[in-house]
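Colleague: Here Swiss-Prot notes a mutagenesis experiment, Pro31 to Ala or Gly, with the remark: Decrease in resistance to ethidium bromide, but does not affect resistance to quaternary ammonium compounds. Among the mutagenesis experiments that Swiss-Prot reports, Cys42 to Ser is described with the note: Confers sensitivity to ethidium bromide, but does not affect resistance to quaternary ammonium compounds. Experimental mutagenesis is annotated in Swiss-Prot for Cys42 to Thr, with the remark: No change in activity. Annotation of the mutagenesis experiment Cys42 to Ala or Gly in Swiss-Prot: Decrease in resistance to ethidium bromide, but does not affect resistance to quaternary ammonium compounds. Swiss-Prot gives this note for the published mutagenesis Cys42 to Asp, Glu, Ile, Lys, Leu, Pro, Arg or Val: Confers sensitivity to ethidium bromide and quaternary ammonium compounds. Under its mutagenesis entries, Swiss-Prot includes Tyr59 to Ser or Trp with the note: Confers sensitivity to ethidium bromide and quaternary ammonium compounds. Annotation of the published mutagenesis Trp62 to Phe or Tyr in Swiss-Prot: Confers sensitivity to ethidium bromide and quaternary ammonium compounds; the original residue is retained in the structure shown.
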Amino acid sequence: MPYIYLIIAISTEVIGSAFLKSSEGFSKFIPSLGTIISFGICFYFLSKTMQHLPLNITYATWAGLGLVLTTVVSIIIFKEQINLITIVSIVLIIVGVVSLNIFGTSH
């Protein structure tokens, strides 16, 4: 169950980040509200995850996969450009997250 919580936390963090970009500095009501609600749900499920998994694994997985998925959203939805350094960095983040989950300590 903790990994289900983590998936929900990551998903809502990515959704919240997209809403945050769309809110244009909290100047648009609906995207601003979406940001607040999404991050509220995100942190609730992140805290539920931390009841079962170590902080280092939880946070690294949440932050790393959140960054990767947010980058994908930024490319697809917001038409942002990336370069080779960005791609290499994302691959390194994925390797780090996978390594922590395979070799990291558990409760």
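The backbone N, Cα and C atoms fix where each Cβ goes, glycine too.
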Colleague: Using a Cβ-Cβ cut-off under 8 angstroms and a sequence gap of six or more, which residues of the chain neighbour Tyr59 (mutagenesis position)?
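Modeller: Residues satisfying the criterion: none.
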Colleague: Show which residues of the chain containing Cys42 (mutagenesis position), separated from it by at least 6 in sequence, have their CB under 8 Å from its CB.
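Modeller: In sequence order, Ile8, Ala9, Thr12, Glu13, Gly16 meet the Cβ cut-off.
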Colleague: At 10 angstroms around each C-beta, which of the mutagenesis positions Pro31, Trp62 has the fewest other C-beta atoms nearby?
Modeller: Pro31
Colleague: I'm trying to understand the geometry here, so how far is the Cα atom of Trp62 (mutagenesis position) from the Cα atom of Pro31 (mutagenesis position), in Å to the nearest whole number?
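Modeller: Pair distance, Cα basis, whole Å: 22 Å.
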Colleague: Kindly assign Cys42 (mutagenesis position) to one of the three DSSP-derived states: helix, strand or coil.
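Modeller: It is helical.
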